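Notes to accompany the following structure.
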Amino acid sequence: MQSPWKILTVAPLFLLLSLQSSASPANDDQSRPSLSNGHTCVGCVLVVSVIEQLAQVHNSTVQASMERLCSYLPEKLFLKTTCYLVIDKFGSDIIKLLSADMNADVVCHTLEFCKQNTGQPLCHLYPLPKETWKFTLQKARQIVKKSPILKYSRSGSDICSLPVLAKICQKIKLAMEQSVPFKDVDSDKYSVFPTLRGYHWRGRDCNDSDESVYPGRRPNNWDVHQDSNCNGIWGVDPKDGVPYEKKFCEGSQPRGIILLGDSAGAHFHISPEWITASQMSLNSFINLPTALTNELDWPQLSGATGFLDSTVGIKEKSIYLRLWKRNHCNHRDYQNISRNGASSRNLKKFIESLSRNKVLDYPAIVIYAMIGNDVCSGKSDPVPAMTTPEKLYSNVMQTLKHLNSHLPNGSHVILYGLPDGTFLWDNLHNRYHPLGQLNKDMTYAQLYSFLNCLQVSPCHGWMSSNKTLRTLTSERAEQLSNTLKKIAASEKFTNFNLFYMDFAFHEIIQEWQKRGGQPWQLIEPVDGFHPNEVALLLLADHFWKKVQLQWPQILGKENPFNPQIKQVFGDQGGH
């Protein structure tokens, strides 16, 4: 699963053609292209493809196509301004090359955003030109021979070095690294701001100047004078003088939901409209600034902690919304502690962002769902980089000990197993990617090969034409799942009960097929890897039903006072 500071600033902006970043750890493998070069190449090919296809769809010049793309982008985050800066810098050469029938691969190699290092294979997304690659590239370089652009591109210049963008880039980078809200006046890890790790990720603060006021805490003096736990229930019933919090919530077993996850749990999503020329319009990019400041994640629509109405038209709700429906006293008590690229190995770097006080707060349901990155990487040989069962045991035990020292007594922890990711190749490899649908010139197999060649694939092991490698990856995933299962069966902790649940994606596929759907419709169309919103909500439904059947004590009681809470407090202040 992606760990993309570079993709965050390049692909989503569509303009990250020369960005350098430090979000991903340095790699000791010198044979691997630098992450900066790999992601920059992907960003360039994506942008040039969109420009070329916009010209085709609208029967316009390349110049008009570039201007059209910029006109679609919002002013927020200087997206439109940055787009015009890029056109000014690179536009004339892109026009010359596309006018000479060079494809996006050739354009990006000519402008040196893609580079073939000595001894390395040629990485290309589209079919190779009919003439030899060497001849085509020489021809393209002659076309732009006198251009000052190549000097600029070689300099490694960073879009974030532009004064207008420096602060924005820094904000996003800080939020990603620390996994706590950037805007948090009282430093209680809760915010009144939605993105940059704000209330899209954890319940909205209702008093950002008082660190003792935050979602999930036990009420202070039954919230007679203020709403100390932000669930929208406070004050005193004038009829009998009993505090509403005491009347409606005492003994109802309130609890929160906390997800420790990766990009799947955070709901990584790149909208197909952003790269599909035939669907592109002024409305396509309205939500791009929000997505950028959420690291291309959509936790507000995720299966675990989503609180907004689904955008995909199915009736299933997130686990958090089901907990709220069961007991309205649980309002706003959710935390999505997920990061792109997270695994059992690096969870310790951001688990401190979890907010729970053993004494002051209600118990929590914690879902540990590191479902991919312990077997996934972009390395040319991904098998040695996979987490071993022994190392997973050590990592998870360290996490559980941390949870035991922070969670209130009566909490519950569920360890999620890993999926069998062979369904990705099986269901997508021969289908056209959104970028390839217009001209029927690019399948998911080509996308996977391109990303693997650049060593920026989110999961080389499963996104590979090599069946043996796909099988090995699934075998290791099964071994790790069995390790989690053994931990749940044998380990005991004082402050929480421990459970294990299979990541039963095959059951989700079967359920979707019963409704007339196809398996490929459950996968994110742009990256061809992550479960999409439909899949995440179906997984939440599967989780809820299994827990209800096997471990109903995890969910707490149904609150008989829910109707009265709604009558007195309406939507409880919303989310």
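Cβ coordinates are placed from backbone N, Cα and C, and glycine is handled just like the others.
Look at Swiss-Prot and you will find Ser263 tagged as active site, backed by a curator's inference. In this structure, Ser263 (mutagenesis position) is part of a helix by DSSP.
The Ca(2+) 1 binding site annotation in Swiss-Prot covers Asp184, Asp186, Asp188, Tyr190, Asp205, Asp208. Secondary structure at Asp186 (Ca(2+) 1 binding site), taken from DSSP and collapsed to helix, strand or coil, is coil. In sequence order, Asp205, Asn207, Asp208, Ser209, Asp210, Glu211, Val213 constitute the residues six or more apart from Asp186 (Ca(2+) 1 binding site) in its chain with CB-CB distances below 8 Å.
The 10 Å shell around the Cβ of Asp205 (Ca(2+) 1 binding site) contains 27 further Cβ atoms across the protein chains shown. The Ca(2+) 2 binding site annotation in Swiss-Prot covers Asp186, Asp188, Asp205, Asn207, Asp210, Val213, and the record cites experimental evidence as its basis.
In the predicted model, the domain 'Saposin B-type' (37-118) shows an average pLDDT of 96. What Swiss-Prot records for 37-118 is domain 'Saposin B-type', and it gives sequence analysis as the kind of evidence.
A mutagenesis experiment is reported in Swiss-Prot for this position, Thr61 to Ala, and the note states: Loss of glycosylation. No effect on enzyme activity or localization to cytoplasmic vesicles. The DSSP secondary structure for Thr61 (mutagenesis position) is coil.
Around Lys173 (mutagenesis position), a 10 Å sphere centred on its CB holds 17 further CB atoms from the protein chains shown. DSSP assigns Lys173 (mutagenesis position) to a helix. According to Swiss-Prot, the mutagenesis experiment Lys173 to Glu carries the annotation: No effect on enzyme activity.
For Ser263 to Leu, Swiss-Prot lists a mutagenesis experiment annotated as follows: Nearly abolishes catalytic activity.
Ser263 (mutagenesis position): 28 other CB atoms within 10 A of its CB, across all protein chains. Among the mutagenesis entries in Swiss-Prot is Ser263 to Ala, noted as: Loss of enzyme activity.
Among the mutagenesis results in Swiss-Prot, Arg345 to Glu has the note: No effect on enzyme activity; when associated with E-379. The residue drawn here is the original one. The DSSP secondary structure for Arg345 (mutagenesis position) is coil. Of all the Cβ atoms in the protein chains shown, 15 others lie within 10 Å of the Cβ of Arg345 (mutagenesis position).
In Swiss-Prot, the entry for mutagenesis Gly372 to Met states: Loss of enzyme activity with lipopolysaccharide, due to steric hindrance. No effect on activity with small, synthetic substrate. The structure shown retains the original residue. The Cβ neighbour count for Gly372 (mutagenesis position), using a 10 Å radius and every protein chain shown, is 27.
For the published mutagenesis Lys379 to Glu, Swiss-Prot gives the following note: No effect on enzyme activity; when associated with E-345. Note on Lys379 (mutagenesis position): other Cβ atoms within 10 Å of its Cβ, all shown chains, come to 19.
Among the mutagenesis experiments that Swiss-Prot reports, Pro419 to Met is described with the note: Loss of enzyme activity with lipopolysaccharide, due to steric hindrance. No effect on activity with small, synthetic substrate. In sequence order, Ile371, Gly372, Ala477, Phe503, Phe505 make up the list of same-chain residues 6 or more apart from Pro419 (mutagenesis position) whose Cβ falls under 8 Å from its Cβ.
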List, in sequence order, the same-chain residues at least six positions removed whose CB sits under 8 Å from that of Asp184 (Ca(2+) 1 binding site)?
-> Tyr190, Ser191, Asp205, Asp208
Which ones in the same chain are close to Asp188 (Ca(2+) 1 binding site), with CB under 8 Å and 6+ residues apart in sequence?
-> Asp205, Glu211, Ser212, Val213, Tyr214, Ser355
Hey, for the Ca(2+) 2 site built from Asp186, Asp188, Asp205, Asn207, Asp210, Val213, who else sits with CB inside 8 A of the CB center?
-> Val185, Tyr190, Cys206, Asp208, Ser209, Glu211, Ser212, Tyr214
Can you list the residues of the same chain, besides Asp184, Asp186, Asp188, Tyr190, Asp205, Asp208, whose Cβ falls within 8 Å of the Ca(2+) 1 site's Cβ centroid?
-> Pro181, Val185, Ser187, Lys189, Ser191, Val192, Asn207, Glu211, Val213, Tyr214
Cα-Cα distance linking Ser263 (mutagenesis position) and Arg345 (mutagenesis position), given in Å to the nearest integer | 15
